[in-house]
Amino acid sequence: MIEAILFDVDGTLAETEELHRRAFNETFAALGVDWFWDREEYRELLTTTGGKERIARFLRHQKGDPAPLPIADIHRAKTERFVALMAEGEIALRPGIADLIAEAKRAGIRLAVATTTSLPNVEALCRACFGHPAREIFDVIAAGDMVAEKKPSPDIYRLALRELDVPPERAVALEDSLNGLRAAKGAGLRCIVSPGFYTRHEEFAGADRLLDSFAELGGLAGLDLTAPVA
């Protein structure tokens, strides 16, 4: 029987990436720099995981204003803006997520987050979408800079599994991106993928299931662990 479900956050629990993009752009404007990430550029930047890493990549190639602050400070300001936007209640969980989590809790299945986003972002999402602190929803939260290498490295999933004390063959990961799929499979997990707005163009070879919506799972019954791990 399945013992744990590990969730990515951005694009998986909720469609947050447009709000992240808005937070980046509003932060850039507040800092007085002529940077603006449109959807096409942001989609490309998302192939690099981690907000600080995206800013660094952007700075290596952009020809506009230089960075007004260290990257970590820019990212900190963006996180504060994102948390404020989340508090305005503009984001809802993706279809099927709330029911799956509720059913898993009733069944005694442990829940974890394994994400490259920061802990404050996870907390903001949980308070906005669940009305509770993250620790009241998830047994383990592996986030942000808790590991040295971000997805597609499997490190964040390995950390979550260690904290859960659950072997990968007794757990399943839910993801929305190719980097997330690679991270989950690298940790020995089965992985169910439902692409988000910014990842629908990606190829998901190796996914154990590929869904248009997590609502298609039909709850725990859809977490099929009978097939061997790819």
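All residue numbers here begin at 1 and follow the chain in the order shown.
Cβ from N, Cα, C; glycine included.
The Cβ of Asp8 (active site, nucleophile) has 28 neighbouring Cβ atoms from other residues within 10 Å, across all protein chains displayed. Feature annotation from Swiss-Prot assigns active site, nucleophile to Asp8; the stated evidence is a curator's inference.
Cβ neighbours within 10 Å of Asp10 (mutagenesis position), excluding its own Cβ and spanning all shown chains: 24. Look at Swiss-Prot and you will find Asp10 tagged as active site, proton donor, backed by a curator's inference.
Summarising the annotation, Swiss-Prot assigns substrate binding site to Asp8, Glu17, 50-54, 75-78, 115-121 and lists a large-scale study or a structure entry as the type of evidence. The Cβ of Gly51 (substrate binding site) lies under 8 Å from the Cβ of His20, Phe24, His75, Lys78, Thr79, Thr117, Ser118, each of which sits 6+ residues away along the same chain.
Under the heading Mg(2+) binding site, Swiss-Prot lists Asp8, Asp10, Asp176.
Recorded in Swiss-Prot as a mutagenesis result, Asp10 to Asn carries the remark: Loss of catalytic activity.
Glu17 to Ala appears in Swiss-Prot as a published mutagenesis result, with the remark: 40% to 80% decreased catalytic activity with xylulose-1,5-bisphosphate, but no effect on activity with ribulose-1,5-bisphosphate. A 10 Å cutoff on Cβ-Cβ distances gives Glu17 (mutagenesis position) a total of 20 other Cβ atoms nearby, all chains included.
All protein chains included, His20 (mutagenesis position) registers 24 other Cβ atoms within 10 Å of its own Cβ. Swiss-Prot documents His20 to Ala as a published mutagenesis change and attaches the note 40% to 80% decreased catalytic activity with xylulose-1,5-bisphosphate, but no effect on activity with ribulose-1,5-bisphosphate.
Among the mutagenesis entries in Swiss-Prot is Tyr42 to Ala, noted as: 40% to 80% decreased catalytic activity with xylulose-1,5-bisphosphate, but no effect on activity with ribulose-1,5-bisphosphate. Under a cutoff of 8 A between CB atoms, and with a sequence separation of 6+ in the same chain, the neighbours of Tyr42 (mutagenesis position) are Glu17, Arg21, Phe24, Tyr198.
The Cβ of Arg54 (mutagenesis position) has Leu45, Leu46, Thr48 as same-chain neighbours under 8 Å, each 6 or more residues away in sequence. Among the mutagenesis results in Swiss-Prot, Arg54 to Ala has the note: 97% decreased catalytic activity with xylulose-1,5-bisphosphate, but no effect on activity with ribulose-1,5-bisphosphate. The residue drawn here is the original one.
Checking the binding-site residues (Ala77, Thr116, Leu119, Asp176) against Asp10 (mutagenesis position) with a 10 Å Cα-Cα cut-off leaves Thr116, Asp176. Here the C-alpha separation of Ala77 (substrate binding site) and Asp8 (active site, nucleophile) works out to 23 Å. Taking a C-beta cut-off of under 8 angstroms and a sequence separation of 6 or more, Leu119 (substrate binding site) has the following same-chain neighbours: Ala134, Ile141, Ala143, Gly144.
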